[in-house]
Amino acid sequence: MPLNLPFSSPLKLPLPRRFIILILSASILILFLHTFAPSTLPPVLTPNLPHHEPDASYFSPSKWLPPILNPNAPTRPLEFDEDGQCLFLSPFDALSAAEKARARVLSLDEISPGIVRADAPPAEGTDADPDFDDEFSELSNATRKMPAGLTHPILGLLRDGEAKWNSMVTMQSQTLEQAVDVYMDRWGRRPPKGFDEWWHFAKANNVLLPDEYDPIMNSLLPFYALPIDTLKERLVEAEKIPETFTLIVHDGKVELKWNDDYSRDTWWASRPRADSQINLMEPFIKHIGTFRATFTIHDQPSILLDHERQEELLTAARHGKISTHPNELDRAEQNWRKACPPDSPLNKGEEELEAPDSFISSHLAAMDICQHPSYMENHGMLLEEKNSDSHPKPHTKLYPILVPSKTALNGDIPVTPIGKDGRRDDIGHDPEWNRKSGKLYWRGLATGLQHNKKAGAKWRQSHRERLHFLANDKSDTYTEVLSPVGSSGEAELARMPLRELGQYYMDVKLAGGNWQCDWGDGTCEEMEKEIDFAPKDSSERSNDFKYVFDTDGNAWSSRFPRLMASNNVVIKSTVFPEWNTNSLPEWYAYVPSKMDYSDLFSIMTFFRGTPSGRGAHDEVARRIALNGQCWVERTWRREDLQAYMFRLYLEYARLTSPDRDNGKMDYVSTQKKASKEADDVPAAADIETPVIDQ
């Protein structure tokens, strides 16, 4: 019996109406699936949803294969716990199965401190392999032909970055007693008086990494080799250094003393920085004792001892000895070679070549100027000569000066960022990840050095100018780029036009016109002719990009916490370790880049994929961006800045106290515990302090 429908069969409708009904039905189905089951649709039909290869060509299978049928499409993990606390995600888990398998057996070869490349596969790393360069191991940092089947080194860096972070978090002290034990194991002495009050403050404010304060003691250690009377003299002399201010803490109160009229009346940043440091003290000032701390008003460090003297002081301090020989002529110079060991690559004149297939594994080690001689020719602060007319004036004598940034060689004492009480700036409107551009973004002023024909004559080699020239190259130059081979885990070197790379991967420019330049000698005019300056952008502009670059200015980059707080992957290049660099996990919460930028296009190729749409790792990048946000939320709060400064002031109060060496400024919990610990670690009061002549 035929079925009688209350309406005409679509098959009996005119052909145009059939197409209309078909299109409407398909649209309704797509809309339904888009709302309730988006993973069943190919990414090309869901452009507003995240995709692990968003920049792939429309002819790429990944654009047409629904995620539910695509084994390479990673799942989306939870980003917050039930209390709204951000969760750290696993970038490594977002790799394909083939990439994970390769990464687990990958060996990374360190070619210089903090810099690695993938080790050649054993089966192919032989003389029988025509693609293997057996002279590679004898070269310092040179480019070579890639062995066939080589694993991409970034896979191993993702593996190691995650393991480093997980291990660090797991190993943190949970009790005051554990924290004391960790301190004594690291430094061979008891913590400072008031350590228990600091611990209670840290725990009450949920400080995530209470054991990671090594930069404090590393910077203070040389001062322990100075006799108390000598250190007292240095404190007085430090207050006479121009362009500084001193905080005088006594009986739970703080007094601000300006050490010159310029600092008080002229320099715009002086008052906000001093006030910010004072405001940070408020919750703990009653616990930090009595001391006088002198701060520079500048961003850059000023103390640079000769290597021999620095080692003498460190050796004496580590052995609990005192040096009475001053042996420190205060020369108004900044001689980096004298600050490095005689057998260092810098003093041996070793050449460090660009290498697109090597990457930073340990950023702290990679910042070592002595081990990376190329820095002397590609960073503004190292290119520029310093003398008695410089600001700040350089010193080769160990003065206790607190500073917002320093290199690993400088003798200054690092403090936390000090703008707006050290708080992160408001990041503004931050679009969803999939609505951001896949290019790398950077805008900045032409800072880094004074541009002139004298001390700043090499300004074209400075770090900011080089970045601009690299991204906006208009020549026919080719460069090598290490590219992923799909999602196989393999890598290949390819020569590509620098101009095309810049156009595809970069939105990077110097902005605001010439800056810090000499009009009298014609340098400003040269800058205007050679640099296509962009207009200044708002700080929110960087939020429109998945990848943002951060590099040094005259010193450290104050924009770093704001960039990390937004939903971007921060790619950072610097020679300045900061107060919390030890706790910043590479390739997990951010991506480090070498100072010569030779790895920059290789990094972008790994994450965004090749211009033809191959090998993108968008979900890996998204998770790194979220980890960066979470890292800032968990470790760069106002309370974290206070915890650091609280601990620094406790250490500083002991260091500068007349009772430094008699044990009265050490922490002991109870008389019973003090007696027990005295059997293992003698207090300074129980031993005669040896004196050595150095």
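From the backbone N, Cα and C atoms, a Cβ is placed for every residue, glycine too.
What you see is the original sequence, not a version with the noted changes.
According to Swiss-Prot, the experimentally introduced change Asn141 to Gln is described as follows: Affects the apparent gel mobility without affecting enzymatic activity.
DSSP classifies Asp550 (mutagenesis position) as strand under the three-state reduction. Record note (Swiss-Prot), mutagenesis Asp550 to Ala: Abolishes enzymatic activity. The unchanged residue is displayed.
One mutagenesis experiment named in Swiss-Prot is Asp659 to Ala, and its note says Impairs enzymatic activity. Here the Cβ of Asp659 (mutagenesis position) has 14 other Cβ atoms within 10 Å, regardless of which shown protein chain they belong to.
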Would you count the other C-beta atoms found within 10 angstroms of the C-beta of Asp550 (mutagenesis position) for me?
22
I need the CA-to-CA distance for Asp550 (mutagenesis position) versus Asp659 (mutagenesis position), whole Å please.
44
